[in-house]
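Structure first, commentary second.
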Amino acid sequence: MATSLITRKLRSAEATNDVEPGWLKRQVTGVLQSISSHACQHPIHTIVVIALLASTTYVGLLEGSLFDSVRNSRNIAGQVDVDTLLQGSRNLRLGESTSWKWQVEDSLASQDYTGVNHLALTTFIFSDSLSKSSSIAPAATELPIPSNASAQPVPFTPNLFSPFSHDSSLAFTLPFDQVPQFLKAVQEIPDTSSDEDDGEQKKWIMRAARGSAYGSGGAIKLWLADAWGSFVDLIKHAETIDIVIMTLGYLSMHLSFVSLFFSMRRLGSNFWLAATVLFSGVFAFLFGLLVTTKLGVPINVLLLSEGLPFLVVTIGFEKPIILTRAVLTAAADNRGRAGQASSSTTKSIQDSIQTAIKEQGFEIIRDYCIEIAILIAGAASGVQGGLRQFCFLAAWILFFDCVLLFTFYTTILCIKLEINRIKRHITLRKALEEDGITHRVAENVASSNDWPLTESESSNKTSIFGRKLRSSSVRRFKILMVGGFVLVNVVNLSTIPFRDSSQGAGLPLLSRVSNVFAPTPIDPFKVAENGLDSIYVSAKSQMMETVVTVIPPIKYKLEYPSVYYAALGESRTFDIEYTDQFLDAVGGRVIESLLKSIEDPIISKWIIAALTLSIILNGYLFNAARWSIKEPEVAPVPAAPTVAVVEAKKEYPKIDLNPDTPKRSLEECEAFLKEKRAAYLSDEELIELSLRGKIPGYALEKTMENEDLMSRVDAFTRAVKIRRAVVARTPATSAITGSLECSKLPYKDYNYTLVHGACCENVIGYLPLPLGVAGPLTIDGQSYFIPMATTEGVLVASTSRGAKAINAGGGAVTVLTGDGMTRGPCVGFPTLARAAAAKVWIDSEEGRSILTAAFNSTSRFARLQHLKTALAGTYLYIRFKTTTGDAMGMNMISKGVEKALHVMATECGFDDMATISVSGNFCTDKKAAAINWIDGRGKSVVAEAIIPGDVVRSVLKSDVNALVELNTSKNLIGSAMAGSVGGFNAHASNIVTAVFLATGQDPAQNVESSSCITTMRNLNGNLQIAVSMPSIEVGTIGGGTILEAQSAMLDMLGVRGSHPTNPGDNARQLARIVAAAVLAGELSLCSALAAGHLVRAHMAHNRSAATTRTSTPVSAAVSAARGLTMSSSE
């Protein structure tokens, strides 16, 4: 119980346990899910509203600070603003009531000092007066002090940087009621050290008297300079230990920011998620600041600058990171289960967010409540010095941070998941297109792999927030969202100067917020300690009660007397150049009111332009707001075979295909065909046209396609049916193909849209193939069922027995030693010398770099690894080896080879080169070759397992030494005697072919993929077995992997499609699985062969009375194993 009251940062991992959620947790989680659900249903609305609210808040802050100084500059006119100089002053009382100790009092306005000696103590700082290149600061006697003012110099107080500063200082004390007159008199001090005789001389100008001479641009610069000067003064009068602590605090805060970005990068977001977390924190700060100041709690910049770094470091960004990890994990889990769930139970993006909130929401709220409670306790404490005020502000910041986490940030996560879905869709589609698949088929496959599933339509558009968009709109969407937010705020900031200062009264909610930027009260003892000591001695000796107002230091700068140019600046009109007009308008010197500013032609055009941009932006954002994610209401339907393409939901008009309907004439049918209305003809009419040669057999699918009449699946199925009839009735072959039309070859209920243009032509149906699973087999710590499509009995059972033995020894371990598909074109040259020159150039660094750049430019996935050349007469063979991502990659690499050869012929001086063939059998593809066995092709994998001796005897019914001897004599010596290349195994091809057929691989590549050497040895009484397969050619996208049944098997193995973060990992994992399955098959067959009773066991336990096929070593081996098992059980 006590552990639950500790925040997550302080709890150990062991303290978290899965228990039944209590009543409070269920209620809190339900509220959070409801809030986040409403926010995510309208993501654009949520983001825009919150961003505009935050913009309004900080515009109020700036309107009361930065631009107030800009407006006020027009009222200075070279005069001293005494009230401005007095801001930040502190009052100190000394007398009997304070036991003759300095006591800090409240502001001057709230005190009555009648009958008290009220003095003012001011310090003048002359910038750079001690530097060699500058004039000397004036002495105290050189100041133009009025005759009726009794200002007396007192010792000034040095600061931390005084020993190496170039500034000099003077301090004066005088009666407080003489301060305005005194400051106005000393706003300009002559420079007595100047040697200038002619013209205007420089003077020491008080900082407050410099504003109006520079127009609006100068006023803004003045504000920035004042802010920087205040910061420097604060540093100068701070203690060393305070500076060290604050420096460490700010360093820690920025390290927290860096840690946030690294954490989000590990979760898959390089920038945007971390940036939105920071935006959410800034919004929470603005809202908390608004509420705090509205409630009358005084907050200033000094308090914020000292407290915020430690608040950021203490609270951190753990909660957004935890929620992000939970949402992304839930999305990945839902996506993984999407292929196994029925259409009525498919999870959506919102379901992922709801699941994450259900798992982590209550714990996050609990942590917020604990932290807020601690801050409330700090705010209620009696500790002075700003702690109470900052704790009050921090509690509100955390409250709004919690609210924004489950509204603003969950909306951002919803958009992130949507963008991730679009990226997966586009990546898969482009990878399929690069592998040679048509755009339409690639789009269908990518749509069927989408999560959540979207309607597959024949277009190049994708869905975002329920609306179809082009793929190129994704990046534009992100840029417009961010750019739009920035633009709205730029317009807000830029229009502030055009608002009348009286407008502040119309925003009472923001009236107190501007006080945040008011000058921070100074520490009088750090600024004027020596002067106070002098006053103390005088007051104590006279026993006179004294109040001293310590005025913040006033800076002087040596420059020409700008106050004299103020009058000239006031006389400027709109007749001068437009640039000056605009700057004066921004500064507020010409604008008397908003109405007057609109009358100016330049300003009015600027306002109209800003208004136009705002309207365009709002139109885009609120049009995008209609893209809200809405969950479709899905009525429960009975279980039925799932079809990936959901186009059949559309209702189509019925067409009359009754064979008894009178047939149209041939001329009418041809007219329908020319009008591209052939789909309206009956089947018999279409068969007749095809037999007469009017419709080519390969064009039936294209002819049948009519989206207004039927779906593509139905049209293609009809095309297959018609083609079967055409083949059966073709006069030249009807004697032997006549039975095809009514044969048992199935053709219905198959998605031919994935076949057309990708896998097969002239389709007349599909062949069902028995599919079994072997295993489970543990591979690198993960258990798999191995899908195997075969017509050879007991092959799956044999592999399963090997898997059982391997699992008993701890599973198989695999190592990937190479990954690179190859293509070996043949090029010819007129002479041997030219061919040799080309070989030397390709083998050089220059040739390799040029060909690599050309090759890599053709694909986002293909990356050239190695070039190998061989010369045969005037023919040059070049073997390109490259990575191909998760595709098997033959088409992808062929495009790269063509591009590289073109660049070599046209740009590298080999224009006499002739490309004989893009494939010169130097690859080598679909043929047994020593080059594949030595250099590898595709994935090179080694799989190993250690089988305990007792498992060999009990499960495999064999002996370790017998297995080792059999492997040496059969697989090694026997294959060598036969002159085999890569055939040093028992039956690797059996398993490779079965897995290839089940997972949509190219069965013809079984030739080189089955190259394998099996090794065995006795390791301390245990059997160590390994298979080395240097050329496994597999892919998880493209080819037959796009078919529904085959992709389901890839899904079962967890390697379907392209890997989301590291392209190529899925294909490499499939190669590991194939090698481990071969290892299991090799172990089982060799064990059965080593048993020595194959013939007797096969004859005794053969279940087929009549011979239906020739027995194989596998069937005999597994039958022998069954016989031995049955015998032992008896």
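Every residue, even glycine, has its Cβ placed from backbone N, Cα and C.
So, quick note: what you're seeing has the original residues, none of the substitutions.
On a predicted model such as this, the values are computed, not experimentally measured, just so you know.
What Swiss-Prot annotates here:
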- Glu792: active site, charge relay system (ACT_SITE)
- Lys926: active site, charge relay system (ACT_SITE)
- Asp1002: active site, charge relay system (ACT_SITE)
- Ser798, Thr799, Ser800, Arg801, Gly802, Ala803, Lys804, Val955, Leu956, Lys957, Ala1097, His1098: CoA binding site (BINDING)
- Ser305 to Pro: Contributes to acquired resistance to azoles (MUTAGEN)
- Pro320 to Leu: Contributes to acquired resistance to azoles (MUTAGEN)
- Ile412 to Ser: Contributes to acquired resistance to azoles (MUTAGEN)
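Feature map: annotations from Swiss-Prot on the structure.
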| residue | record | Cβ neighbours (10 Å) |
| --- | --- | --- |
| Ser305 | mutagenesis position | 15 |
| Pro320 | mutagenesis position | 26 |
| Ile412 | mutagenesis position | 23 |
| Glu792 | active site, charge relay system | 17 |
| Ser798 | CoA binding site | 29 |
| Ser800 | CoA binding site | 23 |
| Gly802 | CoA binding site | 31 |
| Lys804 | CoA binding site | 19 |
| Lys926 | active site, charge relay system | 17 |
| Asp1002 | active site, charge relay system | 17 |
Spatially speaking, which of the recorded positions Ser305, Ile412, Lys926, Asp1002 is closest to Gly802 (CoA binding site)? Use C-alpha to C-alpha, please.
Asp1002
Work through the recorded positions one by one (Glu792, Ser798, Ser800, Lys804, Asp1002) and name whichever has its CA nearest to the CA of Ile412 (mutagenesis position).
Asp1002
Helix, strand or coil: which one is Asp1002 (active site, charge relay system) in, per DSSP?
coil
If you measure Pro320 (mutagenesis position) to Asp1002 (active site, charge relay system) at Cα, how many Å is it?
46
Integer Å value for the Cα distance linking Lys804 (CoA binding site) with Asp1002 (active site, charge relay system) is 29
I'm trying to understand the geometry here, so how far is the Cα atom of Lys926 (active site, charge relay system) from the Cα atom of Glu792 (active site, charge relay system), in Å to the nearest whole number?
23
Pairwise CA distance, Glu792 (active site, charge relay system) versus Ser305 (mutagenesis position), rounded so that it is a whole Å:
78
Asp1002 (active site, charge relay system) and Leu956 (CoA binding site), distance between Cα atoms, whole Å
33
DSSP says Glu792 (active site, charge relay system), in three-state terms, is coil
In Å, rounded, how far does the Cα of Ser800 (CoA binding site) sit from the Cα of Asp1002 (active site, charge relay system)?
24
How big is the Cα-to-Cα gap, in Å, between Ser798 (CoA binding site) and Asp1002 (active site, charge relay system)?
24
Do me a favour and check the Cα-Cα span between Ser305 (mutagenesis position) and Asp1002 (active site, charge relay system); whole Å is fine.
66
